[in-house]
Amino acid sequence: MASPGSGFWSFGSEDGSGDPENPGTARAWCQVAQKFTGGIGNKLCALLYGDSEKPAESGGSVTSRAATRKVACTCDQKPCSCPKGDVNYALLHATDLLPACEGERPTLAFLQDVMNILLQYVVKSFDRSTKVIDFHYPNELLQEYNWELADQPQNLEEILTHCQTTLKYAIKTGHPRYFNQLSTGLDMVGLAADWLTSTANTNMFTYEIAPVFVLLEYVTLKKMREIIGWPGGSGDGIFSPGGAISNMYAMLIARYKMFPEVKEKGMAAVPRLIAFTSEHSHFSLKKGAAALGIGTDSVILIKCDERGKMIPSDLERRILEVKQKGFVPFLVSATAGTTVYGAFDPLLAVADICKKYKIWMHVDAAWGGGLLMSRKHKWKLNGVERANSVTWNPHKMMGVPLQCSALLVREEGLMQSCNQMHASYLFQQDKHYDLSYDTGDKALQCGRHVDVFKLWLMWRAKGTTGFEAHIDKCLELAEYLYNIIKNREGYEMVFDGKPQHTNVCFWFVPPSLRVLEDNEERMSRLSKVAPVIKARMMEYGTTMVSYQPLGDKVNFFRMVISNPAATHQDIDFLIEEIERLGQDL
């Protein structure tokens, strides 16, 4: 294991584990030896201690090992201001950190050095000369490092090395040339908020254990409902572990609204329920139906037009078919920003149909909800205010660190009635404050992570206008890419017309295929192009873009932009890199 006294780590050169008042001990000499750099100090310490006194392998008592690693504070200040260079991580374990006696100084030093690793990673994430990914195949990583869990603890030097190794092979999702997922970017205020949230380490189920966070969730959800267009921000909502769970919440509440007895008696007490969503919608709708006992066969996929938008006439036709069979339509899930095409279903037309047949209307705006922050683009969600529930993921288009997904419900109190179980050890009715702030009983979870603070703090730092500028920039970059490649040799668009969102879908056609007729052989060969280029991107580590087939369309690239760090130059680079990597195919 490399010494922390050299190279990347630069943790300092002194070991404070010795007893300064007893210079005759090996420990005191070790402290002197630690003044040598380049790892020599650690080697000298090993010689001075001998094999029998190595803290990690000695096999001696816990007390003797702790004494060997003891770090004494001499500054008498709170917090401790002793130089971190006095700490030798090779001689320390997690048990030497707080709440250990005299654990303050090594704790501060250790966390500061973890922070240094993180900060270097943050800086590298925005450096275009660094790789987006240092790709290794799974078997290579498994063979190159020992990832197994052991019975005996490792020292803190090794723990810091694990931190470095983990980040070395992690995807730099904040890199300006990472376009692979809907969630990209690395916001500094959001990152700081996430660190604070983890430090507070509390749960969101009652006001008494999360007073500030519960209030911030109340304020933030109300603001989001106002932006949707519900009068005065009325309604309800909750932050959940992602858009898939938010969509399942909507399905759960819609079912309860129509058949409240299902909560106690189960699906056997209700007729067969049918949900409707577009054929381009997110797979989470079917997952939710499976989890809730409704069944995937009870999710009817509605046809889309060539741009990926739900066709209202087909929706109404399928509703009538279901009703004629004696089944009960209970939910229509429209999509505002589909995952692949970035399409926006015609919400006003869908709302009219839902009103006509008295069906719960849900809008999955996990990807497109961020456009509500933009005066220029929010028209694409016209009609969202007529929905009964909305999924909105700020961790996507708004760049909030994962995870941050909200379900907003128009009817106040419905979520509480649907999910509450009155656990008396948490939700006592005789508390000395307003019990409406004990939000945990309306959630499916008991333990619930604090997801709101990242969004709230970013909103305070950026303002609504800052989010608007972020979103407008990303959509402008998508239009820039579209305008470059729509008539460029070697590119074919998957659908005609300017994209509505930042999704730009296209094929790159290598020179060898450009002369072929548009037939089955050409399509078969074209389907193999995107996977090979993507693999080469990852091998070189220069950029990342997703690809997929859809319906009768063979593998194509789906470019999405949600990272405000991206520029026109990064789009130019992407085009050139695709051409470089695909010319010989």
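Quick reminder: no glycine exception, Cβ is built from N, Cα and C everywhere.
Recorded in Swiss-Prot as a mutagenesis result, Cys30 to Ala carries the remark: Abolishes palmitoylation but not membrane-association; when associates with A-45. No effect on glutamate decarboxylase activity; when associated with A-45.
In Swiss-Prot, a mutagenesis experiment is listed as Cys45 to Ala, annotated with the note Abolishes palmitoylation but not membrane-association; when associates with A-30. No effect on glutamate decarboxylase activity; when associated with A-30.
One entry in Swiss-Prot concerns the mutagenesis experiment Cys73 to Ser. Its note says: No effect on palmitoylation.
Cys75 to Ser appears in Swiss-Prot as a published mutagenesis result, with the remark: No effect on palmitoylation.
If you look up Swiss-Prot, you'll see Gln181, Leu182, Ser183, Arg558 marked as substrate binding site, on the strength of similarity to another entry. The Cβ of Arg558 (substrate binding site) lies under 8 Å from the Cβ of Val340, Asn503, Val504, Cys505, Val545, Ser546, Tyr547, Gln548, each on the same chain and at least six residues away in sequence.
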Sorted by sequence, non-Gln181, Leu182, Ser183, Arg558 residues with Cβ within 8 Å of centre, substrate: Asn180, Thr184, Thr339, Lys396, Ser546, Val560, Ser562
Lowest local Cβ density (other Cβ within 10 Å) among binding-site residues: Gln181, Ser183: Gln181
DSSP-derived class (H/G/I helix, E/B strand, else coil) of Arg558 (substrate binding site): strand
Cα-Cα distance maximum in Å, computed over every pair in Gln181, Leu182, Ser183, Arg558 that the record assigns to substrate: 14
Cβ neighbours within the same chain of Leu182 (substrate binding site) - under 8 Å, at least six residues apart: Thr339, Trp367, Lys396, Met397, Val560, Ser562
